[in-house]
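To start, the structure under review is shown below, and the notes come after it.
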Amino acid sequence: MATYKVKVATGTDFFSGTLDSISLTIVGTQGESHKQRLNHFGRDFATGAVDDYTVQCQQDLGELIIIRLHKEPHSFLAKDPWYCNYVQICAPDCRVYHFPAYQWMDGYETLALREATGKITADDTLPILLEHRQEEIRAKKDFYHWRVFVPGLPNYVDIPSYHPPPRRCRNPNRPEWDGYIPGFPILINIKATRFLNSNLRFSFVKTASFFYRLGPMALAFKLRGLVDRKRSWKRLKDIKNIFPATKSVVSEYVAEHWTEDSFFGYQYLNGINPGLIRRCTQIPDKFPVTDEMVAPFLGEGTCLQAELERGNIYLADYRILDGIPTVELNGQQQHHCAPMCLLHFGPDGNMMPIAIQLSQTPGPDCPIFLPNDSEWDWLLAKTWVRYAEFYSHEAVAHLLESHLIGEAFCLALLRNLPMCHPLYKLLIPHTRYNVQINSIGRALLLNKGGLSARAMSLGLEGFAQVMVRGLSELTYKSLCIPNDFVERGVQDLPGYYFRDDSLAVWYAMERYVTEIITYYYPNDAAVEGDPELQCWVQEIFKECLLGRESSGFPTCLRTIPELIEYVTMVMYTCSARHAAVNSGQLEYTSWMPNFPSSMRNPPMQTKGLTTLQTYMDTLPDVKTTCIVLLVLWTLCREPDDRRPLGHFPDIHFVEEGPRRSIEAFRQNLNQISHNIRQRNKCLTLPYYYLDPVLIENSISI
């Protein structure tokens, strides 16, 4: 007789335990055990429990390679889902085998788990292991399907349990509730939350935290009448009362300094859309700025051409917004423009706007606004640029380049890499909750009753069109942060804390990824010969980039350096990139004139006519303002059940080498966090959005 000591760990989230019957089959290189029920006196498989069992076998099974967990009915009790963390088995020779699960078993089913050692296809020689990894991929591809979201955008998850089961009620003609309460500011897709596959949706704690925070705030907005007022704001200072209890050093600074040119320019470097600005070496023909116009703002002893040659002129071009139609909001037609803004980096270290044009087409009805124009002309011109920032940020930098692309990375990973693959183990922590938050996001933003339709001047179709244009211009190099800074010509720009912090995090990730990949891939041939890896890369190119060759995305990877860069890009996109554009949203937008989602008057065609009243009448009305800010408030408040970058409580790697690499990664991140906090002590306006302590492992909000 051979005795195997078994530990079974149940998840710690609420309702992770089960009352169903759980049995175990152990498979080794020398045989297979009988199915044996795991049962002892008292409660089995309670939430958070680690249960110990003894399994007797007729013979030694040799090296353990696979186990099967069988979930079956228990007596007359109803079906009860179970979340299994892992199974650990101590063999008769005292060798301990680890079998990671970290997934739900909802129904009566059998789950086969491999021993935790990471292996690429070439490492598997036993037919049973090759068959297992092939069957796992087949099952995932049968379950997870691609679905077209909007033509021209990355495809997304379409799984059977996304849709609710058939309705069972006496009156089939009664309309179903769509998750929207008339009069309230937002729509929540309850179905997407409730019926999403268990392994993709929020934990109970995160779900409860999300709705517990959102519900009372939405109710407060309703009771205060903020979402029913379709009129203009009477006074600018009234905007501060929207969130009287939600203040920070940054939000207070924004409200006090939003009119200053230096702060306007600062936001291009360290605001919530810091990846747009480019060094300008030649003034575009469509933006006919002359030396005579801007000479007073460049300082003595220089001129526009000299500053261009020195690399001190920068351009923010919102051409991606050109020609998109607007909609009516609250009975009033909204207006739109695609501005260009020229900036100068001066010897005092300030990035200053020196010229703004509110169109991509110059002409007599499109004046170039300058800092020495009237106070309200210049302020309104800057506000139009900030309006364009809203769409550049929300549609492209935030929703497209982090959420939607991250979801495509996630789905391709689930469909093409088995759990034993080292890249699956490396990247699965960075996919946590991405599908769930995107399901909610599609209901909040991209829905006929959502934010884009009810509070954005471009409406649902226009907002989607901006994203489609964004994807058509997206390149592989732009997602690889070091290349992006060089390509935009900002690699040596002083005071660019976003660049400094993002590079620090990128290189820490790159070092970690390098150690993991070189542990499992001995040479370039192993990379090129890994069919699962190549299918993953090809599917991302096809379903995320829609097969667009001009994107520069690889369709295959042939060398270890190529694989390292690619995996680092995926990891960064699904964590730090999102943190940089998401975490500061409320701080920079709670003062609405700094980030308006709509404009109620057309862009100025003549100078000298703007007044305080016309400025107020151009800004979004009270209702539109509050709908947008409520949604952004929700997106900036990470619900409970957080996992900061480098925090990997789920044990996927068991080998000593990768475990050391994980610990070294954590230490590097801790040092980066320390450096950021020390630097911020000397700054009037701290930049902390890329502090690793504040970065989530995944896109989970």
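Note that Cβ sites are derived from N, Cα and C of the backbone, with glycine treated the same way.
Where a substitution is noted, the model still shows the residue that was there originally.
These figures come from a predicted structure and were not determined experimentally.
Helix, strand and coil residue tallies for the domain 'PLAT' (2-119), in that order: 0 helix, 63 strand, 55 coil [DSSP]. Per Swiss-Prot, domain 'PLAT' is recorded for 2-119, and the stated evidence type is sequence analysis.
What Swiss-Prot notes for the natural variant Ala9 to Val is this: In strain: C57BL/6 X SJL. Counting only residues at least six positions away in the same chain, the Cβ atoms of Ala49, Val50, Cys84, Asn85, Tyr86, Val87, Gln88 sit under 8 Å from the Cβ of Ala9 (variant position).
Positions annotated as domain 'Lipoxygenase' by Swiss-Prot: 120-701. Over the domain 'Lipoxygenase' (120-701), the average per-residue pLDDT in this prediction is 91.
For Met351 to Val, Swiss-Prot lists a natural variant annotated as follows: In strain: C57BL/6 X SJL. In the three-state DSSP scheme, Met351 (variant position) is classed as strand.
Taking a C-beta cut-off of under 8 Å and a sequence gap of six or more, Thr361 (variant position) has these contacts in its own chain: Lys286. In Swiss-Prot, the entry for natural variant Thr361 to Ile states: In strain: C57BL/6 X SJL. The structure shown retains the original residue.
Under the heading of mutagenesis, Swiss-Prot lists Phe390 to Ala and annotates it as follows: Reduced enzymatic activity and altered stereoselectivity of the oxygenation reaction. Phe390 (mutagenesis position) falls within a helix when secondary structure is assigned with DSSP.
Quoted from Swiss-Prot, the note attached to the mutagenesis of Phe390 to Trp states: Loss of enzymatic activity. Close to Phe390 (mutagenesis position) in the fold, though at least 6 residues off in sequence, lie Phe595, Pro596, Ser597, each with a CB less than 8 Å from its CB.
The Fe cation binding site annotation in Swiss-Prot covers His398, His403, His578, Asn582, Ile701, and the record cites sequence analysis as its basis. All protein chains shown were included, and the count of other CB atoms within 10 Å of the CB of His403 (Fe cation binding site) stands at 23.
The Cβ of Gly441 (mutagenesis position) lies under 8 Å from the Cβ of Leu399, His403, each of which sits 6+ residues away along the same chain. Among the mutagenesis entries in Swiss-Prot is Gly441 to Val, noted as: Loss of enzymatic activity.
Quoted from Swiss-Prot, the note on the mutagenesis of Gly441 to Ala is: Reduced enzymatic activity and changed stereoselectivity of the oxygenation reaction.
Sequence-distant neighbours of Ala455 (mutagenesis position) (same chain, six or more apart, CB under 8 Å from its CB) are Leu329, Ser597, Ser598, Pro620, Lys623, Thr624, Ile627, Val628, Val631, listed in sequence order. Looking at Swiss-Prot, the entry for mutagenesis of Ala455 to Ile or Trp says: Reduced enzymatic activity and altered stereoselectivity of the oxygenation reaction.
Annotation of the mutagenesis experiment Val631 to Ala or Gly in Swiss-Prot: Increased enzymatic activity and changed stereoselectivity of the oxygenation reaction to produce (11R)-HPETE preferentially instead of (12R)-HPETE. For Val631 (mutagenesis position), the count of additional Cβ atoms within 10 Å of its Cβ stands at 24 [all protein chains shown]. In three-state terms derived from DSSP, Val631 (mutagenesis position) belongs to a helical segment.
Cβ atoms within 8 Å of the centroid of the Cβ atoms of His398, His403, His578, Asn582, Ile701 (the Fe cation site) belong to the same-chain residues Leu399, Ser402, Ile437, Ala579, Val581, Leu635, Ile699, site residues excluded. According to DSSP, His403 (Fe cation binding site) is assigned to a helical segment. In this structure the alpha carbons, written CA, of Ile701 (Fe cation binding site) and Met351 (variant position) are 31 Å apart. Taking the C-alpha positions, the distance from Asn582 (Fe cation binding site) to Met351 (variant position) comes to 23 Å.
Most Cβ neighbours within 10 Å among the recorded positions Met351, Ile701: this distinction goes to Met351.
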